[in-house]
Amino acid sequence: MDPGQQPPPQPAPQGQGQPPSQPPQGQGPPSGPGQPAPAATQAAPQAPPAGHQIVHVRGDSETDLEALFNAVMNPKTANVPQTVPMRLRKLPDSFFKPPEPKSHSRQASTDAGTAGALTPQHVRAHSSPASLQLGAVSPGTLTPTGVVSGPAATPTAQHLRQSSFEIPDDVPLPAGWEMAKTSSGQRYFLNHIDQTTTWQDPRKAMLSQMNVTAPTSPPVQQNMMNSASGPLPDGWEQAMTQDGEIYYINHKNKTTSWLDPRLDPRFAMNQRISQSAPVKQPPPLAPQSPQGGVMGGSNSNQQQQMRLQQLQMEKERLRLKQQELLRQAMRNINPSTANSPKCQELALRSQLPTLEQDGGTQNPVSSPGMSQELRTMTTNSSDPFLNSGTYHSRDESTDSGLSMSSYSVPRTPDDFLNSVDEMDTGDTINQSTLPSQQNRFPDYLEAIPGTNVDLGTLEGDGMNIEGEELMPSLQEALSSDILNDMESVLAATKLDKESFLTWL
């Protein structure tokens with residue numbers, strides 16, 4: 001008989017009230033009533049009697065080795081002994097017959113859930129994978145007639161999802177059970193109550209029973225658990241599958257999810273904010289429907305959004321009002337005193353905060369020294385050199401060597417910077433000589449590194465500039481206010497093409 005096809009041995013008798021002993025070397029633990037028996041290994045050959053010697057006679061070793069190599073190199077011509085077909089082996093009928101679907105019910109069982117100790121029993125771990133389908137047989141066993149038997153038969157025909165992983169050892173066993181291992185490291189379990197051993201983990205049966213009893217819990221208790229965890233977010237709905245598993249539907253995105261949306265940290269934060277708001281709470285004993293809780297959560301979110309919009313609108317109104325006040329202050333300046341240093345300093349100081357706060361996107365305040373045409377262009381557009389027929393701006397350049405800006409204007413208007421000529425030095429300039437110096441370029445701009453102003457573009461028809469006037473006036477003393485203002489201008493990071501200074 002083939003050693004791999006021996007029937008399982010009969011379990012050894014055990015005394016009442018004593019735990020089963022450790023299985024012997026080379027054999028599995030004994031099997032109790034209704035439990036599968038582990039496969040036994042072939043018995044070791046008996047030793048010869050005393051005084052007898054066993055003599056092995058072998059032929060030519062080289063011939064035997066050549067035969068082995070020929071069998072591998074030339075498998076077609078080699079004399080390979082044929083194996084015994086599966087049909088000729090002494091296998092039970094259930095090995096060739098797959099189980100029928102009706103055999104899972106209790107009504108199809110003929111032995112009322114018990115099996116004899118000598119009946120060959122097939123467990124999924126020790127049976128052919130081709131004859132048994134995964135998940136087709138629940139923790140029962142097969143008899144030669146293909147009927148499910150075993151103590152694990154349940155009164156219902158419901159098929160549960162089986163776990164495909166081993167339960168860790170730290171999970172406690174039921175009362176009266178003990179886990180042990182064979183010499184080969186395979187685990188088995190001892191039942192001290194029935195004085196039996198088995199390969200099946202009793203914790204799996206406990207988990208399956210818990211899964212069976214979980215859907216049968218009263219709906220009132222389930223509703224209490226759901227209400228205790230809080231209402232669902234707006235647009236979410238809780239549903240249940242046919243197997244009793246809970247899932248969640250998002251009506252906004254038309255999606256479903258197994259994860260509870262109330263566990264999302266974003267929803268928890270919004271719920272905390274809504275709870276901290278001074279909202280009138282209902283009486284503690286009054287029942288609250290889940291729909292009312294959802295509406296309350298949505299109303300709190302809407303109130304927060306409305307409050308945020310109101311704050312943004314109020315901020316925008318304050319910014320527009322500040323700009324309007326600055327424009328009115330610039331319009332009310334007398335044109336006769338527009339060229340005074342105080343007025344120029346006021347215009348420069350009022351222009352910088354607006355550009356820094358608005359990120360350089362708002363219209364700069366027009367300088368009082370500008371002409372009427374430039375003042376109108378500055379008020380109506382974001383760039384004083386756009387939307388004009390006389391001034392043209394260069395395209396955006398990213399390879400410019402200047403570090404202050406990527407935009408430049410090829411030509412500066414003649415009367416654009418003529419109003420700041422009094423701010424260059426501390427020298428006293430006679431007011432009567434001011435009209436004759438309207439076209440004079442300010443000296444303090446030449447002293448700033450990085451400006452590189454092309455003075456040739458500022459020459460007019462009646463402009464006569466001497467050579468000494470083109471030299472930078474570093475030797476002249478500059479006032480501290482002018483230096484502070486220009487440092488703030490150069491340090492600004494957001495003064496691009498809307499800047500009141502033009503970088504060439």
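A Cβ is built for glycine as well, from the same backbone N, Cα and C atoms used for every other residue.
Original residues throughout; no substitutions modelled.
Residues or ranges marked as domain 'WW 1' in Swiss-Prot: 171-204.
The feature domain 'WW 2' is assigned by Swiss-Prot to 230-263, with sequence analysis given as support.
Record note (Swiss-Prot) on the mutagenesis of SER61 to Ala: In YAP-4SA; prevents phosphorylation by LATS1 and LATS2, promoting retention in the nucleus; when associated with A-109; A-127 and A-164. Prevents phosphorylation by PRPK4; when associated with A-109, A-164, A-397. Sequence-distant contacts (6 or more apart, same chain, Cβ under 8 Å) of SER61 (mutagenesis position) do not exist in this structure. Look at SER61 (mutagenesis position): DSSP puts it in a helix.
Experimental mutagenesis is annotated in Swiss-Prot for VAL80 to Ala, with the remark: No change in interaction with TEAD4. Reduced interaction with TEAD4 and transforming ability; when associated with A-84 and A-85.
The mutagenesis experiment PRO85 to Ala is recorded by Swiss-Prot, whose note states: Reduced interaction with TEAD4 and transforming ability; when associated with A-80 and A-84. Residues within less than 8 Å, Cβ to Cβ, of PRO85 (mutagenesis position) and separated from it by at least 6 positions along the same chain comprise none. PRO85 (mutagenesis position) carries neither a helix nor a strand DSSP state and counts as coil.
Long-range Cβ proximity for MET86 (mutagenesis position), meaning a same-chain Cβ under 8 A and a gap of 6 or more residues, is found for PHE96. Among the mutagenesis entries in Swiss-Prot is MET86 to Ala, noted as: Complete loss of interaction with TEAD1.
According to Swiss-Prot, the experimentally introduced change ARG89 to Ala is described as follows: Complete loss of interaction with TEAD1.
What Swiss-Prot says about the mutagenesis result for SER109 to Ala is this: In YAP-4SA; prevents phosphorylation by LATS1 and LATS2, promoting retention in the nucleus; when associated with A-61; A-127 and A-164. Prevents phosphorylation by PRPK4; when associated with A-61, A-164, A-397.
Recorded in Swiss-Prot as a mutagenesis result, SER164 to Ala carries the remark: In YAP-4SA; prevents phosphorylation by LATS1 and LATS2, promoting retention in the nucleus; when associated with A-61; A-109 and A-127. Prevents phosphorylation by PRPK4; when associated with A-61, A-109, A-397.
Annotation of the mutagenesis experiment TRP258 to Ala in Swiss-Prot: Reduced interaction with PRRG4; when associated with A-261. The 10 Å shell around the Cβ of TRP258 (mutagenesis position) contains 8 further Cβ atoms across the protein chains shown.
The mutagenesis experiment TYR407 to Phe is recorded by Swiss-Prot, whose note states: No phosphorylation by ABL1 and partial loss of binding to TP73.
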Integer Å distance between the CA atoms belonging to ARG89 (mutagenesis position) and TRP258 (mutagenesis position): 50
Cβ neighbours of ARG89 (mutagenesis position) where a neighbour is any other Cβ within 10 Å: 13
